[in-house]
Amino acid sequence: MERKGRERKLPGMKIVMPTPVETPTMNLEDRCLIKLTNESEEIEIAATDLVVLEELGKGGYGIVEKMQHRQSGIIMAVKRIKSSINDQSQKQMLNELDACRRSDCCPQMVRFYGAMFREGDVWICMEVMDTSLDKFYRHAYKIGKHIPEPFIGKMALSVIEGLNFMKEQLNLIHRDVKPSNILLNRHGQVKICDFGISGHLTNSMAKTVQAGCKPYMPPERIDGETKSAYDVRADVWSLGITIIEIAVGTHPYANWKTPFEQLKQVVKEPPPKLPMESGFSVDCQYFVKRCLEKDYNERPKYPELLAMPFMEQARNEKQFSMARFINEILDTVWRR
């Protein structure tokens, strides 16, 4: 007689699905309530009450203008974005709104006031800064000034602290660190902006490859074999390129004519470094060298960078005044 084997019940397996990142929603009107500081009272701002003072910048996303509120005299930067260009642009806009809304307690990120909808555009209202790093360093070199090491250290410290806040508190990677997205004001503050292409991190990795400005991209985002995923160390590379650019007055890579030239120069050739004769300290040169490690596994993340001697010097530097230097350059340029 053939015995039938008993069916063995497998132990129950609990499948844990990752918590999906919520997609920010947009429910805007043609007016919004804003607070200039955490302590100030809310003021209602209507789009029709804003007067354009000057254009601050423009790009594929839209335009940034300096505006003034008629009734209160409040001046702000307003980023006007077409809300219905395409799905990708709308996603970028929602990313920016989401990041801005959650960044209020970070002094190294441009302060978000509010957002409103006006004639097919989304208006993102932010604090106005006095200049961007790309305009600033070019102005400085144009009038015969160079960018001193203490400035570079304090700028890098602010940027890393802002990026670290994005990672730890917002679970975001910026993905477009470059001089035009680093803003300065006459008080000596340095803040990062433009979170439109920032990406959510899954297990500390970002998966979208097309976001960002190619001249500042690290090897792992260009090389076809490795660009499927990357982490915050991609922004560390971009910061290293930014530091060299403002330190020597020009981007460390020549202009690329073809994608192959970019692949060859960034992926295949040694990384750029500060010239030995530039007069920068050993700690500064080592910091930049570590930011530009070709193998991202060897490249430090934010906590390690913040613990380096160059950052410690920037923290403790008391003689150099960011505000004084920024005002000196801006005043000289505007007098010409």
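Each Cβ is built from the backbone N, Cα and C atoms, and glycine gets one as well.
Summarising the annotation, Swiss-Prot assigns domain 'Protein kinase' to 50-311.
Residues or ranges marked as ATP binding site by Swiss-Prot on the basis of sequence analysis: L56, G57, K58, G59, G60, Y61, G62, I63, V64, K79. With a 10 A radius on its CB, K79 (mutagenesis position) counts 26 other CB atoms from all the protein chains.
According to DSSP, K79 (mutagenesis position) is assigned to a strand segment. Under its mutagenesis entries, Swiss-Prot includes K79 to R with the note: Loss of kinase activity.
Positions annotated as active site, proton acceptor by Swiss-Prot: D176. A 10 Å cutoff on Cβ-Cβ distances gives D176 (active site, proton acceptor) a total of 21 other Cβ atoms nearby, all chains included.
According to Swiss-Prot, the mutagenesis experiment S204 to D carries the following note: Phosphomimetic mutant which likely results in constitutive activation. Loss of str-2 expression in either of the AWC neurons; when associated with D-208.
Here Swiss-Prot describes T208 to D as a published mutagenesis experiment; the accompanying note says: Phosphomimetic mutant which likely results in constitutive activation. Loss of str-2 expression in either of the AWC neurons; when associated with D-204.
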According to DSSP, which of helix, strand or coil covers D176 (active site, proton acceptor)?
coil
Between D176 (active site, proton acceptor) and V64 (ATP binding site), find the distance joining the two CA atoms and give it rounded to the nearest Å.
17
When a 10 Å sphere is centred on the Cβ of K58 (ATP binding site), how many other Cβ atoms does it contain?
11
Near L56 (ATP binding site), which residues of its chain come within a Cβ-Cβ distance under 8 Å, counting only those 6 or more away in sequence?
V64, E65, K66, A77, V128
Note down the number of other Cβ atoms within 10 Å of the Cβ of V64 (ATP binding site), including every protein chain shown.
21
